[in-house]
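What Swiss-Prot says about the natural variant Thr2 to Ile is this: In strain: Isolate MR-M981. For the natural variant Ser16 to Asn, the note given by Swiss-Prot reads: In strain: Isolate MR-M981. Per Swiss-Prot, heme b b562 binding site is recorded for His83, His182. Sequence annotations record features per position, and here Swiss-Prot assigns heme b b566 binding site to His97, His196 based on similarity to another entry. Quoted from Swiss-Prot, the note attached to the natural variant Ile189 to Thr states: In strain: Isolate MR-M981. Taken from Swiss-Prot, the feature ubiquinone binding site applies to His201, supported by similarity to another entry.
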Amino acid sequence: MTNIRKSHPLIKIVNSSFIDLPTPSSISSWWNFGSLLGICLALQILTGLFLAMHYTSDTSTAFNSVAHICRDVNYGWMLRYLHANGASMFFICLYLHVGRGLYYGSYMFKETWNMGVILLFAVMATAFMGYVLPWGQMSFWGATVITNLLSAIPYIGTDLVEWIWGGFSVDKATLTRFFAFHFLLPFIIAALVMVHLLFLHETGSNNPTGIPSDMDMIPFHPYHTIKDILGLFMMILALLSLVLFTPDLLGDPDNYSPANPLNTPPHIKPEWYFLFAYAILRSIPNKLGGVLALILSILILIIIPLLHTSKQRSMIFRPLSQCSFWLLTADLLALTWIGGQPVEHPYIIIGQLASILYFLIIIVIMPLAGLMENHLLKW
């Protein structure tokens, strides 16, 4: 008799995706982040669902409803901090996942890579709208500043901003629609994840060497499931440590003050995971130029497969490319730091230099390093 997991119409899809999936035997722990991201998404949807049961998306009650969740709802504080810090874990895993793709040349699977970039945009949009919901000072002013950037679009900009706001300023209509979209988008993200996996399973996984591994495959279960569970435990340990010991470590103290349109905080900044893009935005004096640089800082990932010049796929045997990769990593950390600093003398110039370097590394230095390594191979 045929095993039910291989014959049942539904179970066989799960079987071919997560159990009998042929996987390269050499993939390292850097390949764990896909499964961790799936778990992060599930955690965010679950905690978000329970939070939505108690939250009210009205400007007069939103802030108090969040306080009510923390004080009066059973384990409401834990739900709230799991959701807020779960978003941070989500972005840590996302950035490591993208970094792994860059380092090992996984971007050569163009459909999977492009789907991943779309997913990154969707997650960023969801996180931004979620940050507005507690209706604290930073929520309100963050929403005002970021949505206002669209007014830089020629001709239709102002109308577009007022259309998004649902009025002449960030108000009740804005909060209600942001809550609606924040609730809806994770389910769209879950559907996009299915497409991402569909494209991935068309080609099979890449591996650290970057060479085809068709002759050396092992089943996903039990080998990689065990490895993924280790990563899961480590992530849960980190998340629970954050939630139970320092839940506000990554938040902004200003968000504990109710939103006040008449009082601007001294330094408006987004959550830490957007600071690198925010620093790039601020480093350009022109509004439209800043908005374009902000969008391009993420959209540039789309053209990375076109900028691949090396004969080798992975960076594992390419020292020059490795140097440029770690320079990019350091540059992103510098941008993240700058994004959190006030706009004054040393920080402005550091931010501008780091922004130029960011685009320079991706567009010029990395392709040149690949070409140089090709020549070195001939020696």
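Cβ atoms here come from the backbone N, Cα and C positions, even for glycine.
Since we're looking at a predicted model, the values are computed, not measured.
Annotation note: His182 (heme b b562 binding site) sits in a helical segment as assigned by DSSP. Ser16 (variant position) sits 32 Å from His182 (heme b b562 binding site), counting Cα to Cα. Cα-Cα distance from His83 (heme b b562 binding site) to His196 (heme b b566 binding site): 24 Å (rounded to the nearest whole number).
Under the DSSP three-state reduction, His196 (heme b b566 binding site) is assigned to helix. Separation of the C-alpha atoms of His201 (ubiquinone binding site) and Ile189 (variant position): 18 Å, rounded to the nearest whole number.
A simple way to gauge crowding: the CB of His83 (heme b b562 binding site) has 21 other CB atoms within 10 angstroms, across all the protein chains here. A Cα-Cα distance of 10 Å separates Ile189 (variant position) from His196 (heme b b566 binding site). With the fewest other C-beta atoms within 10 Å around its C-beta, His201 stands out among the binding-site residues His97, His182, His201. Each of the variant positions Thr2, Ser16 was scored by the number of other CB atoms within 10 Å of its CB, and the largest score is that of Ser16. Ile189 (variant position) has a Cβ environment of 19 other Cβ atoms inside 10 Å. For the pair formed by His196 (heme b b566 binding site) and Thr2 (variant position), distance between Cα atoms is given as 30 Å, rounded to the nearest Å.
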